[in-house]
Amino acid sequence: MFVTFICFLACLTCSYGQPRAQQYVVPSAKLEAIYPKGLRVSIPDDGFSLFAFHGKLNEEMDGLEAGHWARDITKPKEGRWTFRDRNVKLKLGDKIYFWTYVIKDGLGYRQDNGEWTVTEFVNEDGTPADTSLEPTTAPTPVRPDQPNQPIPTHRPDPPCTVSATMVDGRKSVCQGTLLFSEEFEKANLKDLANWEAEVKFPEEPDYPFNVYMVDGTLELEDGSLVLTPKLLESRFHAGILNDALDLTNRCSGQVDTTECRRQASGAQILPPVMTGKITTKNKFTFKFGRVEVRAKLPAGNWLLPEINLEPKDNVFGSRRYESGLMRVAFAKGNAVFAKKLNGGPVLADTEPFRSLLMKEKIGIDNWNRDYHNYTLIWKQDGIDMLVDGEKYGSISPGEGFYALGREHAVPHAAHWLRGSVMAPLDQYFFLSLGLRVGGVHDFADSPDKPWKNRSNKAVLNFWNDRDNWFPTWFDANLKVDYVRVYAL
């Protein structure tokens, strides 16, 4: 691959020569040594369609060779094109030799003969790291007359202040530690080791009008997870909605229940839409922390993004959100609702308590127009909600969510007395990313809605209105660029 790429660059150089290089100057690359390990290289976005980084550690490049690092980046993040090596452990005095390449307006441009020396370390967020324990000079090179011994590369671990965050399976974690990172840069869904796909008919408490499947609904594309809603008939055959569908062989729900097998009967047709959902339920669960997700929400009538924290064990009950749910980002796909962003906990299935604790931010534009950074900070004494770095709400339990639930006649609020002041949000939760359609709780009945929430023909009436809602699904994907979890 890299031989082909270098030949391509050579051709560009021959064809356009120095005059083209004078027409555009590639922005200088910013290199950062991440503490305790890692390298980040970035340039500001200037309308590029590709950014490539090629470099060597402590060894000069031989012309336009591929180097130890050779990576093509096809998508910017947060206004910058970024290459990241999370495993390399750099030392003060280390030198990186490199060249970069960009494609702008269909033409290629290089920045050659780059050199950079490690003089300091930074944290993940770019702030200076505490280097009081670092060596102040580069390791002394071995002279030819000295025994050929390896140069020490170990640096003392930084001081650790134990965090309130807890990770299932670990004794303790340090404050500010990056605990979980998914950049979705794998080639295949099977390579997502920390996630498992749902295959089932979702049921209570919201009874959405979709079935979770894998084929055609979950894809990795240009470093993002893409979840796509599709009509069930497109996967099977016309008339499938009045037939039976058995998912038992791959079902992630409870076998021998309607979560895994459905038989249509009269107005009770099969869910007409198939979508995707993945979770870390059996891979990564935690209690308290900062969750950051960069995503582009779906646009289209009756579509609902699922960027959530869900309870691992349903300690306080498995119905009606008795054990809670936390929404990192939630905006309905209908154009009339799309400027309203909501985030926070859901502790009951019905209104008014269902939405009482959710925070709202009205956007200048629809939230589904572009990618945004959504953050939920889950603490021992409350929850903070942020979007693009701006806080738009805080949720405090006060004397406990039980008191508020009892005030609103929530029948299961008494269960929370078994926990702390944050109950039911004081247990282990997992990450979930999915796409839902319709359902019986998220959309209030109105003249424009084709179904009534309490009607036994809700799914059928929704399906019969497809000529109105399906044409609005021209940008219906939920796209997730990354998911990160940090210790408090």
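In case you wondered, yes, glycine gets a Cβ from its N, Cα and C as well.
What Swiss-Prot says about this protein:
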DOMAIN    24-123  domain 'CBM39'
MUTAGEN   HIS54 to Ala  Reduced binding affinity to laminarin by the N-terminal domain. Loss of binding to laminarin by the N-terminal domain; when associated with A-71
MUTAGEN   ASP62 to Lys  No effect in binding to curdlan or laminarin by the N-terminal domain. Reduced stability of the N-terminal domain and laminarin macro structures accompanied by a reduced level of activation of the phenoloxidase cascade
MUTAGEN   ASP62 to Ala  No effect in binding to curdlan or laminarin by the N-terminal domain. No effect in stability of the N-terminal domain and laminarin macro structures nor in activation of the phenoloxidase cascade
MUTAGEN   LEU64 to Ala  Reduced binding affinity to laminarin by the N-terminal domain
MUTAGEN   ARG71 to Ala  Loss of binding to laminarin by the N-terminal domain; when associated with A-54. Reduced binding affinity to laminarin by the N-terminal domain; when associated with A-110
MUTAGEN   ASP72 to Ala  Loss of binding to laminarin by the N-terminal domain
BINDING   ASP72, TRP99, THR100, TYR101, ARG110  substrate binding site
MUTAGEN   TRP99 to Ala  Loss of binding to laminarin by the N-terminal domain
MUTAGEN   TYR101 to Ala  No effect in binding to laminarin by the N-terminal domain
MUTAGEN   ARG110 to Ala  Reduced binding affinity to laminarin by the N-terminal domain. Reduced binding affinity to laminarin by the N-terminal domain; when associated with A-71
DOMAIN    144-488  domain 'GH16'
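Sequence features, as recorded in Swiss-Prot, placed on the structure.
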residue	record	Cβ within 10 Å
HIS54	mutagenesis position	26
ASP62	mutagenesis position	9
LEU64	mutagenesis position	18
ARG71	mutagenesis position	17
ASP72	mutagenesis position	15
TRP99	mutagenesis position	21
THR100	substrate binding site	22
TYR101	mutagenesis position	22
ARG110	mutagenesis position	18
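Cα of ASP72 (mutagenesis position) to Cα of THR100 (substrate binding site): a distance of 10 Å. Rounded to a whole number, the distance between the Cα atoms of THR100 (substrate binding site) and HIS54 (mutagenesis position) is 6 Å. Inclusion criterion for the recorded positions ASP62, ARG71, THR100: a C-alpha placed within 10 angstroms of the C-alpha of ARG110 (mutagenesis position); this criterion is met by THR100. Here the C-alpha separation of TRP99 (mutagenesis position) and LEU64 (mutagenesis position) works out to 8 Å. Across the residues annotated as binding substrate (ASP72, TRP99, THR100, TYR101, ARG110), the widest Cα-Cα separation comes to 13 Å. Helix, strand and coil residue tallies for the domain 'CBM39' (24-123), in that order: 0 helix, 55 strand, 45 coil [DSSP].
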